[in-house]
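Positions annotated as domain 'GB1/RHD3-type G' by Swiss-Prot, on the basis of sequence analysis: 91-336. Summarising the annotation, Swiss-Prot assigns GDP binding site to ARG104, LYS105, GLY106, LYS107, SER108, PHE109, GLN175, ARG244, ASP245, VAL303, ASN306 and lists similarity to another entry as the type of evidence. Residues or ranges marked as GTP binding site in Swiss-Prot: ARG104, LYS105, GLY106, LYS107, SER108, PHE109, ARG244, ASP245, VAL303. Taken from Swiss-Prot, the feature Mg(2+) binding site applies to SER108, supported by similarity to another entry. Looking at Swiss-Prot, you'll find the mutagenesis LYS372 to Glu noted as follows: No effect on GTP-binding or GTPase activity. Loss of function in endoplasmic reticulum tubular network membrane organization. No effect on function in endoplasmic reticulum tubular network membrane organization; when associated with R-380. As a published mutagenesis entry, GLU380 to Arg appears in Swiss-Prot alongside the note: No effect on GTP-binding or GTPase activity. Loss of function in endoplasmic reticulum tubular network membrane organization. No effect on function in endoplasmic reticulum tubular network membrane organization; when associated with E-372. Here the residue is the original one, while Swiss-Prot reports the published mutagenesis GLU380 to Ala with the comment Loss of function in endoplasmic reticulum tubular network membrane organization. Looking at Swiss-Prot, the entry for mutagenesis of LEU384 to Asp says: Loss of function in endoplasmic reticulum tubular network membrane organization. Quoted from Swiss-Prot, the note attached to the mutagenesis of SER431 to Ala states: No effect on function in endoplasmic reticulum tubular network membrane organization. Among the mutagenesis experiments that Swiss-Prot reports, MET435 to Ala is described with the note: Loss of function in endoplasmic reticulum tubular network membrane organization. Where Swiss-Prot documents PHE440 to Ala as a mutagenesis experiment, the accompanying text is: Decreased function in endoplasmic reticulum tubular network membrane organization. As a published mutagenesis entry, GLN447 to Ala appears in Swiss-Prot alongside the note: No effect on function in endoplasmic reticulum tubular network membrane organization. As a published mutagenesis entry, GLU555 to Lys appears in Swiss-Prot alongside the note: Increased GTPase-dependent fusogenic activity. As a published mutagenesis entry, GLU556 to Lys appears in Swiss-Prot alongside the note: Increased GTPase-dependent fusogenic activity. In Swiss-Prot, a published mutagenesis experiment is listed as ARG559 to Glu, annotated Increased GTPase-dependent fusogenic activity.
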Amino acid sequence: MAEGDEAARGQQPHQGLWRRRRTSDPSAAVNHVSSTTSLGENYEDDDLVNSDEVMKKPCPVQIVLAHEDDHNFELDEEALEQILLQEHIRDLNIVVVSVAGAFRKGKSFLLDFMLRYMYNKDSQSWIGGNNEPLTGFTWRGGCERETTGIQVWNEVFVIDRPNGTKVAVLLMDTQGAFDSQSTIKDCATVFALSTMTSSVQVYNLSQNIQEDDLQHLQLFTEYGRLAMEEIYQKPFQTLMFLIRDWSYPYEHSYGLEGGKQFLEKRLQVKQNQHEELQNVRKHIHNCFSNLGCFLLPHPGLKVATNPSFDGRLKDIDEDFKRELRNLVPLLLAPENLVEKEISGSKVTCRDLVEYFKAYIKIYQGEELPHPKSMLQATAEANNLAAVAGARDTYCKSMEQVCGGDKPYIAPSDLERKHLDLKEVAIKQFRSVKKMGGDEFCRRYQDQLEAEIEETYANFIKHNDGKNIFYAARTPATLFAVMFAMYIISGLTGFIGLNSIAVLCNLVMGLALIFLCTWAYVKYSGEFREIGTVIDQIAETLWEQVLKPLGDNLMEENIRQSVTNSIKAGLTDQVSHHARLKTD
């Protein structure tokens, strides 16, 4: 950066605490790049340091924190604001270059060469000396993940464009996908969030572009597209496929031109392709305004196998260094910078802070569906198909029992048929070969049983509708209320209880209004909601008052009849014995 910019930055007040990570493991000091010159330190263990100290020394700052216990993400708003809201940059249009991809594929390693270029872009030897360790973003050899969440370099570079304007350049490092501690949702969230906030997303791949790489890209970009409210154009800007360890230079040469030819072949939509493969390629073309590809050779055996490798150029193959000198300026040279745009409008540093806040809230909420692995998605589809088939079998069989053209069936017979057919449907579900295991499939069997019970409840209502007495229950109930109120009104009026008589007349009038309204609703089909309310009131009166009263009266009549029969029988026996004695 220019000296004036550094002086202005040094004068900015910075308060509060930031998270940074410092290497405490002595053995890691060999693999990690230690602090040198202008590129700051490597950090590993979570520490809190004063932001004044952090701003005095360039270093990576974690702005999106990954919580492994609940697989959620948190934005460190204070850290992001203190980086992007510095007075000399906050109103500048921003360029965000992000590197994403699978874990342990050298994303942070690549970003550190980008840092070298940004600090020495005016020099032909920006790539550094042969014995100079690689510093900047934390990186190391090995098979365990290093970066979590999203980190940015805390020094925002102010660059003069060829057209005379100034832009701010921010470098972003992301958590590697598909490690042993991250879910598909974690990977999708990090990739989508970095793609949504970057102007250039470098998709870091190893050796080749495989079909699963494209499918994961489709899933992750769709997850990001869903989070953006209204999209009338391609939602994302530039995607650069970076193929590391390219082993086929005899087919496609290293660099941009070879990558362009290779990418065109990989993303070509062919008529004889399966529809699934065509859709993946169409989706990628529809999501990004610009697509590119760069083929990078293997850095050499010393880089891959030497545990003490610290990024010195003397240990890296010449082919790799040559192509690296072409790649980094392709992304970061002033004439090649891509300014961040959202919905066609340029984004400033100040704007990007607000977009980060808005996007992280979306991913912290439950509005978006949770992305799933291919196995889980296939197992779900497999089980749902089995549920649908078994439910369809149950419905068709029940239609034969009490369908629209079938007569009314006794409730006890209907329930017996239901239980038999439910068992048949469950057996059919179990007989289908399904993915996911017994515990996973059990949830879908429970879902099937619940759906069958819900369908059975509808069949009960349909069957009850065929019962003429059930259909006449509402008018009969209302008429019974009117008749009872008429009798009670007459009796209470006769004995002088006029207030009760008036109340009974009022209830009788309401019942008459309900009866007339119900008849109109059934005749015209209008005001069906009112008709439903009247049916519910009548149902409540029937179940809570009239039916219990009728049952009690019937029990009393039956009891009286039995008593009279017993008495009559005893009387007959006594009379018979008396006649025998007389004879």
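Glycine is treated like the rest: Cβ placed from N, Cα and C.
Keep in mind the model shows the original residues, not the substituted ones.
Contacts of LEU384 (mutagenesis position) defined by a Cβ separation under 8 A and a same-chain sequence distance of 6+ are given as TYR444, in order along the sequence. Ranked by how many other Cβ atoms sit within 10 Å of their Cβ, the binding-site residues SER108, ASN306 place ASN306 at the bottom.
Rounded to a whole number, the distance between the Cα atoms of SER108 (GDP binding site) and ARG244 (GTP binding site) is 13 Å.
With the fewest other Cβ atoms inside 10 Å of its Cβ, the least crowded of the recorded positions GLN175, SER431, GLN447 in this structure is SER431. ARG244 (GTP binding site) falls within a strand when secondary structure is assigned with DSSP.
In sequence order, ALA379, ASN383 make up the list of same-chain residues 6 or more apart from PHE440 (mutagenesis position) whose Cβ falls under 8 Å from its Cβ. When pLDDT values are averaged over the domain 'GB1/RHD3-type G' (91-336), the model yields 82. Taking only the Cα positions, the spacing between GLN175 (GDP binding site) and SER431 (mutagenesis position) is 43 angstrom.
The recorded positions VAL303, MET435 differ in how many other CB atoms lie within 10 Å of their CB, and the one with the most is VAL303. Secondary structure at GLN175 (GDP binding site), taken from DSSP and collapsed to helix, strand or coil, is coil. Checked against VAL303 (GTP binding site), the recorded positions SER108, ASP245, GLU380, GLN447 differ in C-alpha distance, with ASP245 being the nearest.
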